[in-house]
Structure formats: structure tokens, C-alpha cells
Amino acid sequence: MKLIWSEESWDDYLYWQETDKRIVKKINELIKDTRRTPFEGKGKPEPLKHNLSGFWSRRITEEHRLVYAVTDDSLLIAACRYHY
């Protein structure tokens with residue numbers, strides 16, 4: 001499964017690399033798990049609604065979420081900082 005980062009999510013990821021390596025590790029674990037089982041597993045995956053319909057979220061921390069969408073052959077990371 002191909003991994004695609006939005007510009008915003010990549011900026012979020014770079015922010016975490018500079019400020020909190022534990023969160024980077026957690027994001028990497030969630031991405032690995034999401035690639036295997038996109039709609040179940042770690043981080044309490046849940047489908048998003050309304051203007052984010054088609055996207056899913058997983059908990060990174062109580063405050064931050066990994067927001068993503070899955071297609072047949074790719075995983076789009078939309079955000080990995082703050083709530084949706």
C-alpha cells in the first residue's frame with residue numbers, strides 16, 4: 001500500500017520530529033497498523049462524518065488524531081496533529 005502525505009500532514013509530522021519523538025513513534029505504529037488493517041486495530045479507528053466523510057481517524061494522544069483515507073492501493077495521511 002502506497003503512503004501519501006498531504007502537505008499539512010507532512011508539516012505536522014516534521015513538527016513532531018522536532019518536538020516529541022514519542023509521538024513520532026506512535027504515528028509510525030498507527031500507520032503500520034493502518035496499512036495492515038485500515039478499519040480496525042490500534043488507536044480506536046472511527047469513520048468521520050459530514051465534510052470529512054470517507055476519512056477515518058485514530059487516536060495518537062487524547063488531544064491529537066491521525067486522519068487518513070484509504071483507496072485500493074494507497075493510504076492518504078490528511079493530518080497527524082490536533083483534532084479534525
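Placement of Cβ uses the backbone N, Cα and C atoms for every residue, glycine included.
Over in Swiss-Prot, the protein carries these features:
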- E46: active site, proton acceptor (ACT_SITE)
- R65 to A: Loss of RNase activity (MUTAGEN)
- H83: active site, proton donor (ACT_SITE)
- Y84 to A: Loss of RNase activity (MUTAGEN)
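Distance noted between the C-alpha atoms of R65 (mutagenesis position) and H83 (active site, proton donor) is 6 Å. Counting Cβ atoms from all protein chains shown, R65 (mutagenesis position) has 24 others lying within 10 Å of its own Cβ. The C-beta environment of E46 (active site, proton acceptor), restricted to residues of the same chain at least 6 apart in sequence and closer than 8 Å, consists of W56, S57, R58.
Looking at H83, Y84, the recorded positions in this record, the fewest other C-beta atoms within 10 angstroms of the C-beta turn up around H83.
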